[in-house]
Amino acid sequence: MSIASYAQELKLALHQYPNFPSEGILFEDFLPIFRNPGLFQKLIDAFKLHLEEAFPEVKIDYIVGLESRGFLFGPTLALALGVGFVPVRKAGKLPGECFKATYEKEYGSDLFEIQKNAIPAGSNVIIVDDIIATGGSAAAAGELVEQLEANLLEYNFVMELDFLKGRSKLNAPVFTLLNAQKEALKK
């Protein structure tokens, strides 16, 4: 199967909720994909195929998943690729010494952490999450990968809200599996 055919089938499983969590947003819930093992496998296969095509000569060493929805498919993708999985968590959730990065949210700021010994310097890393909106949390994860002195190859997202221009904040190429939302909902 091609990436486009995987995406077409996966898109049919999404549930849409207009004006959630705020006015102008069409929330596309991708959780129904995980209720169907066949669709979940196709989600993983689509990302794996993309990464094999995008980086045929490069060994990927780690998948870094953002709390919390990056945890839903990041470990399974890492397993399918035969690489390690490393979580980026909210402050205070990881033991030991951690690097920290702040990001802005709608109502203030938040802090992400990654363990200092999680990834050896020079490792090749892919960051995954469910959606890119404003790009703040993904940019913070990218900053953490830089603090580890690893090579951030790409950000991978299931979906994207294009009109929020989040990818402009990111320091590496972006791949979005499912069709992006080009504009906000009309009021």
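The count begins at 1 with the first shown residue.
Even glycines carry a Cβ here, placed using N, Cα and C.
Residues as originally present; substitutions not included.
The model shown is predicted, which means the values in this text are computed figures rather than measured ones.
Within the same chain, residues at least six positions away from Lys93 (mutagenesis position) with a Cβ under 8 Å of its Cβ are Glu67, Glu113. Lys93 (mutagenesis position) falls within neither a helix nor a strand when secondary structure is assigned with DSSP, and so counts as coil. Quoted from Swiss-Prot, the note on mutagenesis experiment Lys93 to Ala is: Small increase in activity.
While the structure shown retains the original residue, Swiss-Prot records the mutagenesis experiment Glu106 to Leu with this note: 1 million-fold decrease in activity.
For the mutagenesis of Glu106 to Gln, Swiss-Prot gives this note: 2-fold decrease in activity. The structure shown keeps the original residue.
Under its mutagenesis entries, Swiss-Prot includes Tyr107 to Asp with the note: 2/3-fold decrease in activity. Secondary structure from DSSP puts Tyr107 (mutagenesis position) in coil.
Taking the Cβ of Ser137 (AMP binding site) as reference, residues of its chain lying under 8 Å away and at least six apart in sequence are, in sequence order, Leu66, Tyr103, Asp110, Phe112, Asp129. What Swiss-Prot lists as AMP binding site is Ala133, Thr134, Gly135, Gly136, Ser137.
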Chain-internal residues near Gly136 (AMP binding site), provided their CB is under 8 angstroms and they sit 6+ positions away: Tyr103, Glu104, Lys105, Gly166, Lys169
Local backbone state of Thr134 (AMP binding site), from DSSP in three classes: coil
